[in-house]
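Colleague: Pasting the relevant annotations from Swiss-Prot:
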MUTAGEN   ASP141 to Glu or Ser  No loss of function
MUTAGEN   LYS142 to Ile or Arg  No loss of function
MUTAGEN   ASP171 to Gly or Ser  No loss of function
Amino acid sequence: MRTRAGAFFGKQRSTSPSGSSTSASRQWLRSSPGRTQRPAAHRVLAVCVRNPARPAADHPLVSTTQAAAQRQARQWDSRSKPPQLQPQLRHTHVSRQAQRRQQQQVQQQAEAGALVVPTVITSFPEHLRPEVLANGVLLVDKPPHWEVPEVVAAVQRATGADKVASVAPLDARASGLMLLCFGSATRLAPRVERAAKRYTGTLVLGGSSLSGDVRGGSFRAAQLPAEHLTDEDLREAAQGLVTAAAGAPVHGAVATGHQGGGGLALRVLPRTWRLRQLPSSTEYYEERVEPSMRTLDMELLDFRVWRESALSHNDGAAGAEYDQHDQHKQELGRGLVWTRSPPHPRPVVLRFSALLVGRSHVRSLIAMYGRRLRTAACLDDLRRTEIGSFNVEEAWPLEALVPVLQRHAH
């Protein structure tokens, strides 16, 4: 047995392309198919320190950490030419079994990362099968005063799915389109975040609030004058925001790489107050957050504003301030004309439509619009109508969806 093994290796050594050198033959035997126990050479990225003043050096110094490379650079310091840090592929030795394990892990990660187009759930009970719930998307029309976790929990209980997530969150007081992803479709979150989203709603011009919303306790309906603004002023201010986001050299614009817009994004500061909803209630309160100087990039593709005909008394918190004046008018006048004027003029209510890319900062956009008009502005009502190519008209109303899911899912 030893003779055959010796003859075999001797024959391989004699016919090796490396010649009769012992070190070359040994290196050739390490890479032979029959010697799997020997380590194999592979290439890794390391930090290489080169000294241009010493070109006669045999090999550059190599380090795997930045700190060690800097220490070696100080040792190689030269007055004429400073050392340079550059990445370089170097050889290392790992076993073939470890190489196979690494290849299998890379292949498994590639297979898991390959996103299969999910099924849009449109009919019941056909789209409630396990294979659909493992990779599906459900369009939901969220009513106001519903938290996103409440919507996700209600749908998950009704369908019995293992994994449900909302890839496009929405404020509790806002209504409109939500995307609920089942199973592996939750990998769509980065793509949905980069998609364009359209919002519609109303804003109160002249009113101010710490949170930028009329539901906050600090809201004042007519803090600054806004009745003198004409329709032309409103259109020019809205078009000015779109022009600034489209590439005009204005203060506060930074470059971004989105393909859908003009290539620039408005940079805004986050608010130090946010609006929170009381548990199991439709009331809200303002909560102070830690101030931050981190700016938020907001890409604006379209922004249109038009005047509302009149402000109803039951529409939001802006009209609630005038209910007491109307009641006092009926008690005193008994049908006669009340000569007293309210303590503040009525705020200007406008309708708007905005198309944003990335994470939505509608309150910051409304506040920025008010500053361009030399007044204040607060968000009154908000509804999301589009996410990419999805429209709210194709979504299921939540009040009608949950009973249907409970009836067909189990």
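Just so you know, glycine gets a Cβ as well, placed from its N, Cα and C.
Describe the structural context of each listed feature in the structure shown, including burial, neighbouring residues and relevant distances.
Modeller: Listed in sequence order, the residues of the same chain lying 6 or more apart from ASP141 (mutagenesis position) and placing their CB within less than 8 Å of its CB are SER175, GLY176, LEU177, MET178, VAL392, ALA395, TRP396, PRO397, LEU398.
Neighbour list (LYS142 (mutagenesis position), Cβ cut-off 8 Å, at least 6 residues apart, same chain): VAL148, VAL151, LEU170, ALA174, SER175, GLY176, LEU177, MET178, LEU398.
A sphere of 10 angstroms centred on the C-beta of ASP171 (mutagenesis position) encloses 21 other C-beta atoms.
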